[in-house]
Amino acid sequence: MGEEDVQALVVDNGSGNVKAGVAGDDAPRSVFPSIVGRPKNPGIMVGMEEKDAFVGDEAQTKRGILTLKYPIEHGIVTNWDDMEKIWHHTFYNELRAAPEEHPVLLTEAPLNPKGNRERMTQIMFESFNVPAMYVAIQAVLSLYSSGRTTGIVLDSGDGVSHTVPIYEGYALPHAIMRLDLAGRDLTEYLMKILHERGYGFSTSAEKEIVRDIKEKLCYIALNFDEEMKTSEQSSDIEKSYELPDGNIITVGNERFRCPEALFQPSFLGKEAAGIHTTTFNSIKKCDVDIRKDLYGNIVLSGGTTMYEGIGERLTRDITTLAPSTMKIKVVAPPERKYSVWIGGSILSSLSTFQQMWITKEEYDESGPSIVHRKCF
């Protein structure tokens, strides 16, 4: 195959957003919500093309009359029919590229069940007829995009958070930690604490409004207890937000109480350790000789690491846990919302990567299990 002249397509399937584009670009051409919406009462949508499903932004704009579903939960695909719709939309509507003409690089969550990546492989070759494909682990791509091959990635998106120690380009599976606490949980928690203020948000459409409030107004306190005290004494941290109907609501200490759950999951009724402790535990599971390299290269990735104040707070909390002489460095690249995609763009453009693709011939010969031999 003359793969040199054909650009690969890179698709990062997140629980919240799909990031898609062409290898070699420095940013995804298309970012849209991983949503499939179906009419609440079929037959109601007069004068609109009778579609049984809407994907992405179109589902978002018509959300009032649709039931919205996310086919990826906690980083793992739970509804393959909807997932196929999302991929179809990605290739044909967003990228306007025929998948049978391009190698496709997909991403997956660390510790993804084996059956999941086999199913991805099968759909790509059998439904979309791709000439070649590859499945890469999201956190490893984020590290590549930061220009490193060794470090620990704290990747937190909409559906799941992971800490993934990587040494010389290889993830260390025994030390990967997974935390089922990410952006979607924080949005739900913000809905809950806004309820206590008397603002009732409940439908799937209203949840999207709360997500927007979270992204625009929330931040992480360096010291939570002190911030709470300050917020009780003054109204400086109060901000107003205009709802789509023109009403204005006021958001106060919810601004930092919401993302505090990343450090204190007990706020959500979860027994898990916070992201600082999880990162520390992940490093402790690694060989003592490489820990220094990991402590000095803690790389943030994913939309849920975009809160103001997260780098300072993590540095402080991990310094408290780590050996006292250890130098702690948290790296927060400005483009970290898309660093998984950027890493995929870099990887699939490398000349050395071209022999890594799983080709159609190999798939026909070995079946879906080929993915475990070629993608690691």
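Indices start at 1 and increase along the chain as displayed.
For all residues, glycine too, the Cβ spot is worked out from N, Cα and C.
In this structure the noted substitutions are not present, so the sites keep their original residues.
Under the heading ATP binding site, Swiss-Prot lists S15, G16, N17, K19, D158, G159, V160, K214, E215, G303, citing experimental evidence as support. Proximity of S15 (ATP binding site) to non-local residues of its own chain (separation of 6 or more, Cβ distance below 8 Å) is seen for S34, Y70, I72, E73, H74, G75, G157, D158, G159, V160, A182, R184, given in sequence order.
For the mutagenesis of P42 to Q, Swiss-Prot gives this note: Reduces inorganic phosphate (Pi) release in presence of Mg(2+). No effect of K(+) on Pi release. No effect on Pi release in absence or in presence of K(+); when associated with G-49. The structure shown keeps the original residue. The Cβ of P42 (mutagenesis position) has D52 as same-chain neighbours under 8 Å, each 6 or more residues away in sequence.
Swiss-Prot documents E49 to G as a published mutagenesis change and attaches the note Increases inorganic phosphate (Pi) release in presence of Mg(2+). No effect of K(+) on Pi release. No effect on Pi release in absence or in presence of K(+); when associated with Q-42.
F54 (mutagenesis position) falls within a strand segment according to DSSP. Recorded in Swiss-Prot as a mutagenesis result, F54 to Y carries the remark: Fail to form long filaments. No inorganic phosphate (Pi) release in presence of Ca(2+). Increases Pi release in presence of Mg(2+). No effect of K(+) on Pi release.
G115 (mutagenesis position) falls within a helical segment according to DSSP. Annotation of the mutagenesis experiment G115 to A in Swiss-Prot: Failure to form long filaments. Inorganic phosphate (Pi) release is slightly better in presence of Ca(2+) than Mg(2+). Slight decrease in inorganic phosphate (Pi) release rates in presence of Mg(2+) or Mg(2+) and K(+).
When other Cβ atoms within 10 Å of the Cβ of A272 (mutagenesis position) are tallied across all protein chains shown, the result is 16. Here Swiss-Prot notes a mutagenesis experiment, A272 to W, with the remark: Forms longer filaments. 18.9-fold increase in inorganic phosphate (Pi) release in presence of Mg(2+). Filament elongation rate is normal.
Swiss-Prot documents A272 to C as a published mutagenesis change and attaches the note 5-fold increase in inorganic phosphate (Pi) release in presence of Mg(2+).
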Exercise. Could you round the CA separation between F54 (mutagenesis position) and N17 (ATP binding site) to a whole angstrom and send it over?
Key: 15
Quiz item: Rounded to a whole number, what is the top Cα to Cα distance in Å among the residues the record ties to ATP, namely S15, G16, N17, K19, D158, G159, V160, K214, E215, G303?
Solution: 21
Quiz prompt | Between G115 (mutagenesis position) and N17 (ATP binding site), the C-alpha gap once rounded to whole angstrom | solution = 22
Self-check item: Pairwise CA distance, N17 (ATP binding site) versus A272 (mutagenesis position), rounded so that it is a whole Å
Solution: 25
Quiz item: Roughly how many angstrom lie between the C-alpha atoms of E215 (ATP binding site) and A272 (mutagenesis position)?
Solution: 24
Self-check item: Least surrounded among the binding-site residues, given as D158, E215, when other CB atoms within 10 Å are counted
Solution: E215
Quiz item: Taking the Cβ of N17 (ATP binding site) as the centre, how many other Cβ atoms fall within a 10 Å radius?
Solution: 24
